[in-house]
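Worksheet: one structure, shown below.
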Amino acid sequence: MAPIAVGDVLPDGKLAYFDEQDQLQEVSVHSLVAGKKVILFGVPGAFTPTCSLKHVPGFIEKAGELKSKGVTEILCISVNDPFVMKAWAKSYPENKHVKFLADGSATYTHALGLELNLQEKGLGTRSRRFALLVDDLKVKAANIEGGGEFTVSSADDILKDL
C-alpha cells in the first residue's frame, strides 16, 4: 500500500486512549479530525529514545505556536497499547495539548501505509515516524521519515507548512 500523501483524504479508523476519568475509550479518527486543522504525528514506539527525547517534546514545546496558527488538535499515535500510551503521556507533566492515542494492532498505521518492520530488533510491526497536517480530513502536508530517521517530521518542520 502506498503511504498517505498530500491531497489524500485521511482514512478513518479506530484508536484507543484513557479519558480523564481513567476509562478506556475507542474513538474514530474522523470524529477527531473532521472540520478541524489537526496535526497527526506518529512514532515507532513509546518510551524509545528519539520519540521520547526529541519528537514528542518538540510538539509539546511548540503547541502554543501551532495553536496560534489555527491548529485545533495535536494527536500522537503509536503502535502500543493504551496502557503504555497512558503511562507515556504521564511522563510529560508539562503537556497540555498533545493527545496520546494507541494503535495497538497497527491497523490504523497500515491504513496510512506507514508500517515499519522492526522484527529484527524485537519490536515487531511499528509505525514509521511521520507528521501530517490535516485540514478537514484532507492531507495538506505529509512529512514521512525513512526507516527510524528524524529529519523531516518535527514540530518545527510542520510549522513551516502552516
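The backbone N, Cα and C atoms fix where each Cβ goes, glycine too.
CYS51 (mutagenesis position) counts 22 other C-beta atoms within 10 Å of its own C-beta, drawing on all protein chains shown. What Swiss-Prot lists as active site, cysteine sulfenic acid (-SOH) intermediate is CYS51, and the listing cites experimental evidence.
The domain 'Thioredoxin' annotation in Swiss-Prot covers 4-162 and rests on sequence analysis.
In the three-state DSSP classification, THR48 (mutagenesis position) falls within coil. There are 18 other Cβ atoms within 10 Å of the Cβ belonging to THR48 (mutagenesis position). Experimental mutagenesis is annotated in Swiss-Prot for THR48 to Val, with the remark: Reduces catalytic activity to less than 4%.
According to Swiss-Prot, the mutagenesis experiment CYS51 to Ala carries the following note: Abolishes catalytic activity.
The Cβ of CYS76 (mutagenesis position) has 24 neighbouring Cβ atoms from other residues within 10 Å, across all protein chains displayed. Quoting Swiss-Prot on the mutagenesis of CYS76 to Ala: Reduces catalytic activity by 75%.
One entry in Swiss-Prot concerns the mutagenesis experiment ARG129 to Gln. Its note says: Reduces catalytic activity to less than 4%. The Cβ of ARG129 (mutagenesis position) has 27 neighbouring Cβ atoms from other residues within 10 Å, across all protein chains displayed.
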Rounded inter-Cα distance in Å - CYS51 (mutagenesis position), ARG129 (mutagenesis position):
9
Model confidence over the domain 'Thioredoxin' (4-162), as mean pLDDT, sits at 93
